[in-house]
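Colleague: Pulled these features from Swiss-Prot for this protein:
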type: BINDING; residues: His99, His102, Asp104, His408; note: Zn(2+) 2 binding site
type: BINDING; residues: His124, His167, His218; note: Zn(2+) 1 binding site
type: MUTAGEN; residues: His99 to Ala; note: Loss of zinc binding to site 2 and loss of zinc transfer to AztC; when associated with A-102, A-104 and A-408
type: MUTAGEN; residues: His102 to Ala; note: Loss of zinc binding to site 2 and loss of zinc transfer to AztC; when associated with A-99, A-104 and A-408
type: MUTAGEN; residues: Asp104 to Ala; note: Loss of zinc binding to site 2 and loss of zinc transfer to AztC; when associated with A-99, A-102 and A-408
type: MUTAGEN; residues: His124 to Ala; note: Loss of zinc binding to site 1 and no effect on zinc transfer to AztC; when associated with A-167 and A-218
type: MUTAGEN; residues: His167 to Ala; note: Loss of zinc binding to site 1 and no effect on zinc transfer to AztC; when associated with A-124 and A-218
type: MUTAGEN; residues: His218 to Ala; note: Loss of zinc binding to site 1 and no effect on zinc transfer to AztC; when associated with A-124 and A-167
type: MUTAGEN; residues: His408 to Ala; note: Loss of zinc binding to site 2 and loss of zinc transfer to AztC; when associated with A-99, A-102 and A-104
Amino acid sequence: MLRHLAGASALALTLAGAGFAQDHDHDHEDVTLYRVFVGDHEKGQVTAFDLAEPDHRWTFPTTGQVKLYSVAGGAVVAAVQSDADTVQFIRSGISFHDHGDHRDIEVGDPAAIDASLTGPRPFHLVEHDGKVVLNYDQGGYAEILDGHALAEGKAEPGRFPQARAHHGFVAPLGGNWLSTVASDEKVEGDASVPRLGLQAFDAEGNPAGNLATCTGIHGEAFSGAYLAAGCKEGVLTVKAGANGSEYKLLPYPADLPQGVTTGTLLGSTGIQVFLGNYGPDGLVVIDPVDEPHYRYIKLPFRRVDFALDPAKPSTGYVLTEDGSLHRIDLLKAEIVASAKVTEPYSMDGHWNDPRPRIAMAGDEIVVTDPNAGLVRRIATEDLSERGTVPVEGKPYNIAVTGGSGVTH
């Protein structure tokens, strides 16, 4: 049974609606605003625009190609540039202040934050419990930022040491830090360092528990009380317990396709459930508590990108290589609607070839279309196209900030 999380209804009300709306009252204005940030595939550049008024746009130079993350409650967009050994930050120009029965919204122009991070191949970014954590795959450490300070333009990281550099992640949970752990096995050339599993540490990097086996650990997400990570054997779940981190491995069941694993996970904010990839043409809905832990969704074509809808926690979307966007019902674990939204983009070729990416913006899904030089606006209601926004170059990775609030 999927567990609903407190605050889901409020979240849905907060995020519902798209574009920009105002409702005048004697004392306040209700404002809904979404701002879209798009990274170019070929040149170091991020383009930002307001969804309902795309002529309100800004351009930010970057060192290299970016992966974009909305962090610090949407006040900041992190631009992770793995190949350029750099992480830059952009203040989104949108911030929220919670007042219990409502939240205030402040809107201004986006602006680059002067401070940036540099280090050997930053890759996975994890945000949880007010912390933003970046793993340096070739550095043997992670850097930890305070989300509130980052929203104020301060990037002053602390460092979490790892025993060996590897492609992994670090995340806070309870009073400890969870870190992937690599083997000390010698590797040749560009071969990846084997990853053994997940372990709890204190802030100085001292072990605070035993290693939980999760061979080839990759991908992480939070939902409710749990963190989940993909493994060769199954999906490892972790929650904070009275005596430290509590681990449970959910083995892949025999009735799932064999020879493939989960390596990318998304966590719902309104119900305690995860959506993960399962091979190139499948998804799994994962319940960390109740059986069946896995429910498999076969896709008609290979997956290009997928996302969860924060306003409708039981809903997800997946784009497949034929150019179709599919709505996923997580409660039923099935595709409930589909529509063609782009030309086909084959998954053959390099993993980083220019292909569409999707993100949620209230009652719209925004889809980058690199070959067309567009961001497409797709209605969640019926998957119809509401409009397109031209973006110079090859629009690729995407992040959205914003929502609804009150101005006084």
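Heads up, the Cβ atoms here are built off N, Cα and C, so glycines get one too.
Just so you know, the substitutions we noted aren't modelled in this structure.
Context for these features, please: burial, neighbours, distances.
Modeller: Take the CB of Asp104 (mutagenesis position) and look out to 10 A: across all protein chains shown you find 15 other CB atoms.
Residues near His167 (mutagenesis position) in space but far in sequence (CB under 8 A, at least 6 apart, same chain), listed by position: Phe123, His124, Asn135, Asp137, Ser192, Val193, Arg195, His218. Under the three-state DSSP scheme, His167 (mutagenesis position) falls in the coil class.
Reduced to three states, the DSSP call for Asp104 (mutagenesis position) is strand.
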Colleague: Under DSSP, is His124 (mutagenesis position) helix, strand or coil?
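Modeller: SS state of His124 (mutagenesis position) = strand.
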Colleague: Per DSSP, to which secondary structure element type does His218 (mutagenesis position) belong, with helix, strand and coil as the options?
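Modeller: Reduced to three states, the DSSP call for His218 (mutagenesis position) is strand.
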Colleague: What number of additional C-beta atoms lies within 10 angstroms of the C-beta atom of His218 (mutagenesis position)?
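Modeller: Within a 10 Å radius of the Cβ of His218 (mutagenesis position) lie 20 other Cβ atoms.
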